[in-house]
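Participant: So Swiss-Prot says this about it:
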ACT_SITE  Asp205  active site, proton donor
BINDING   His5, Glu180, Met181, Glu182, Ser204, Asp205  purine D-ribonucleoside binding site
BINDING   Gly21, Arg25, Arg44, Arg88, Val89, Gly90, Ser91  phosphate binding site
MUTAGEN   Arg25 to Ala  Severe loss of catalytic activity. 20-fold decrease in affinity for phosphate
MUTAGEN   Asp205 to Ala or Asn  Severe loss of catalytic activity
MUTAGEN   Arg218 to Ala  Severe loss of catalytic activity
Amino acid sequence: MATPHINAEMGDFADVVLMPGDPLRAKYIAETFLEDAREVNNVRGMLGFTGTYKGRKISVMGHGMGIPSCSIYTKELITDFGVKKIIRVGSCGAVLPHVKLRDVVIGMGACTDSKVNRIRFKDHDFAAIADFDMVRNAVDAAKALGIDARVGNLFSADLFYSPDGEMFDVMEKYGILGVEMEAAGIYGVAAEFGAKALTICTVSDHIRTHEQTTAAERQTTFNDMIKIALESVLLGDKE
C-alpha cells in the first residue's frame, strides 16, 4: 500500500530499482532504456517508473539529494514494496590525480561524515559496503561492454559546499575515488532491512583541478553507467 512518500501499490515496483538523485533522470532512464514503462510514483515530484529491460522487469526512481532523503525512499521501497536490490546511479567528484572526468566508479564501500549510520548502529562505526555479488556483476558488465570502471571507496558528504578543504587531502591519502552524498546511507539502510545495494557513479567534476564535464559529456557517460547497471541486473539473474 502507499506510504507517506510513495503512492504506489504492492507489485508496482520490481524487485530491483535503479535510483538516480534527480527524478527527471529517472524519467530519462525509463524513456530511454525501458520498454512499456509506466509511472508508479509522483509524490513530491519524486518520479518512479516500472518497465522492462530485455524482458526483465526493472524499476527506476529518484531519491533526492543527501542521506536523509535517500534513506526515506530506500527504506520504504524495501519494507513496504518488497524491493530486494537498489542500485544508485549518480555523479561524483574526484580528488585523486589519476581519476579523470567521465570515469565510471563502482562504490565497493562508502566512508562518510554523516552520523546517520552511527545512530542506526548504536553509536558504533558501521562498515558501509556494497553487496559483493552486485559489485562483481557490475565489474563483469563493464568489461563485457568495453567500459573501463574503477572499483573502490566513495565518500558520502553531508555538505555539498564544504568549508573543510583539508579533508580533501585526507581523502586523497586514503584513496577515495569519488565524493558524493548518498552511498553510505543507502548501504546502511540496505543492511538494516536485509536488502542489497550498490552505487555506481560517473565523475562529473574534479575537485582539485576544478574541471567539469559538459552537459553532452555527462549524458554520454551517464548512459554508460546505466548500461552497466542494467546489464549487471541480468547477470545477477543468472546466479
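Cβ coordinates are placed from backbone N, Cα and C, and glycine is handled just like the others.
No substitution from the list is modelled in this structure, which keeps its original residues.
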Participant: If you skip the near sequence neighbours and keep only those at least six away, which residues in the chain come within under 8 angstroms of Gly90 (phosphate binding site), Cβ to Cβ?
Facilitator: Pro20, Gly21, Glu180, Glu182, Thr199, Ile200, Cys201, Thr202
Participant: Relative to the Cα of Met181 (purine D-ribonucleoside binding site), which of the recorded positions Arg25, Arg44, Arg88, Asp205, Arg218 has the closest Cα?
Facilitator: Arg88
Participant: If the purine D-ribonucleoside binders are His5, Glu180, Met181, Glu182, Ser204, Asp205 per the record, what's the largest distance between their Cα atoms, in Å?
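Facilitator: Site span for purine D-ribonucleoside, by Cα atoms: 31 Å.
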Participant: Rank the recorded positions His5, Arg25, Arg44, Arg88, Arg218 by how many other Cβ atoms lie within 10 Å of each Cβ and give me the one with the fewest.
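Facilitator: Checked His5, Arg25, Arg44, Arg88, Arg218; of these recorded positions, fewest Cβ neighbours within 10 Å: Arg44.
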Participant: List which of the recorded positions His5, Arg25, Ser204, Asp205, Arg218 have their Cα within 10 Å of the Cα of Arg44 (phosphate binding site), in sequence order.
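Facilitator: Hits: His5.
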Participant: Consider the binding-site residues His5, Arg88, Val89, Ser91 and say which one has the Cα lying nearest the Cα of Asp205 (mutagenesis position).
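Facilitator: Checking each of His5, Arg88, Val89, Ser91 against Asp205 (mutagenesis position), the shortest Cα distance is to Ser91.
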Participant: For Ser91 (phosphate binding site), just count the other CB atoms lying within 10 A of its CB, please.
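Facilitator: Summing over all protein chains shown, Ser91 (phosphate binding site) has 22 other Cβ atoms within 10 Å.
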Participant: Just counting, how many other CB atoms are there within 10 A of the CB of Glu180 (purine D-ribonucleoside binding site)?
Facilitator: 25
